[in-house]
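Feature list (source: Swiss-Prot):
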type    : residues                               : note
BINDING : Asp302, Ile303, Ser306, Asp346         : Mn(2+) binding site
BINDING : Gly305, Ser306, Gln308, Asp346, Lys442 : ATP binding site
DOMAIN  : 63-146                                 : domain 'AB hydrolase-1'
DOMAIN  : 297-408                                : domain 'Guanylate cyclase'
MUTAGEN : Ser111 to Ala                          : Loss of lipolytic activity
MUTAGEN : Glu340 to Ala                          : Does not substantially affect adenylate cyclase activity
MUTAGEN : Val341 to Ala                          : Does not substantially affect adenylate cyclase activity
MUTAGEN : Asn342 to Ala or Lys                   : Does not substantially affect adenylate cyclase activity
MUTAGEN : Asn342 to Glu                          : Does not substantially affect adenylate cyclase activity but increases activity with GTP
MUTAGEN : Asp346 to Ala                          : Loss of adenylate cyclase activity
MUTAGEN : Arg406 to Ala                          : Substantially affects adenylate cyclase activity
Amino acid sequence: MAQAPHIHRTRYAKCGDMDIAYQVLGDGPTDLLVLPGPFVPIDSIDDEPSLYRFHRRLASFSRVIRLDHRGVGLSSRLAAITTLGPKFWAQDAIAVMDAVGCEQATIFAPSFHAMNGLVLAADYPERVRSLIVVNGSARPLWAPDYPVGAQVRRADPFLTVALEPDAVERGFDVLSIVAPTVAGDDVFRAWWDLAGNRAGPPSIARAVSKVIAEADVRDVLGHIEAPTLILHRVGSTYIPVGHGRYLAEHIAGSRLVELPGTDTLYWVGDTGPMLDEIEEFITGVRGGADAERMLATIMFTDIVGSTQHAAALGDDRWRDLLDNHDTIVCHEIQRFGGREVNTAGDGFVATFTSPSAAIACADDIVDAVAALGIEVRIGIHAGEVEVRDASHGTDVAGVAVHIGARVCALAGPSEVLVSSTVRDIVAGSRHRFAERGEQELKGVPGRWRLCVLMRDDATRTR
């Protein structure tokens, strides 16, 4: 495998006269719209390992949609500050959802940009499946009826000196406040500075920070109907946990989970408990340490031209053909010691302990189903997977599974296509392969070398 830098294609959605930059990764059954972090544009996310891993975990169970809101990063700059703020940033999010064909999404709303998510859930209830607020607030500053907010005199340095390039030299280190566990990491600090520069010049940072500091969206909380998960680190001093408790008290049916930690930046520190809560909230299944991990060879099969076959045969004859296909494939999987873990449309997903067994099984399946007048495409990859139901082995998940599915999608009729990982493991065996070259796999970082099984020269096991 030739691994390239982690690059996701940036596209643009139109929001009035604004161009809103966005990226998509993963292809899970649920859309997860990740609102921007604090002055971290989307083209900087994958350059920071902890943030990259956090988003990859999200993409293992959802389709992640992330964006730069207007005024920041790759999105359009503004002529006037009057078009900044939670209401306008919510419009940016809707424009991106429309551009990617997302009718409804779970909204991931971190820190002070949580206010955008709160407005989005209240103003566009039909577009919000659920809401996740992380270290967020409905208002940053103190008010007589909001004592958990920061006093203006304490907030002022964050709106002035903190936004200047020489802030640390002038004695104000914002990173030590928002992410104390990585404040001493020179590599992280260099990335943080570069991300801030990419986000925009100090004038943009001052304008955005001023709008956020003056925002107050408490009036929308009573209108939020979507299921809401509120996650807040109890040791955060930048956005104290009192903000999260206020949200929980004022959003009907919401659930507050107080997590250990001092970092306001959601992707640093101990992220395991946070990610487990998010995955369980979205999927109903808690991943992480509660899921059994194992090394496996994953095989995907798919009937070529199934829609055309179904139209030509009619429902009854097509159903009979599918039954015969399923019987044949199940028999071959069992014969080679595999385990069926899921069905995928008109195909199967199976795991094997041996890559050679998976290849031999795939080889036989191609020939066996040909007697039915159909062809299949098969993709095989090997890697670590999560067993979702460890006691029964009923399903598997993880990046390796996504790779297997993508390899299968690139296979031609009656082809067995494998990743170079599989080819390298079985080097020296009777199986021979032809190079297919490096390919991009949708939702998977880097470029992957693929190989096709040379079936005509293979030694058959029958």
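In case you wondered, yes, glycine gets a Cβ from its N, Cα and C as well.
Sequence unchanged from the original; the noted substitutions are absent.
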Number of helical, extended and coil residues in the domain 'AB hydrolase-1' (63-146), per DSSP:
33 helix, 21 strand, 30 coil
Mutagenesis positions clustered about Ser306 (Mn(2+) binding site) [Cα within 10 Å; pool: Ser111, Glu340, Val341, Asp346, Arg406]:
Asp346
A 10 Å Cβ contact count, applied to the binding-site residues Ser306, Gln308: which residue has the minimum?
Gln308
By Cβ count within 10 Å, point out the most packed of the recorded positions listed: Ile303, Val341.
Val341
Of the binding-site residues listed here (Asp302, Ile303, Gly305, Gln308), which is spatially closest to Arg406 (mutagenesis position) when Cα positions are compared?
Asp302
Using C-alpha atoms only, work out the spacing between Ser111 (mutagenesis position) and Asp302 (Mn(2+) binding site) and round it to an integer in Å.
43
DSSP-assigned states of the domain 'Guanylate cyclase' (297-408) in counts, ordered helix, strand, coil:
55 helix, 33 strand, 24 coil
Can you tell me which of the mutagenesis positions Glu340, Val341, Asp346 is spatially closest to Gly305 (ATP binding site)? Compare CA atoms only.
Asp346
Are there recorded positions among Asp302, Ile303, Gln308, Glu340 that sit within 10 Å of Asp346 (mutagenesis position), Cα to Cα? If so, list them; otherwise say none.
Asp302, Ile303
Which number gives the other C-beta atoms within 10 angstroms of the C-beta of Gly305 (ATP binding site), all protein chains shown included?
13
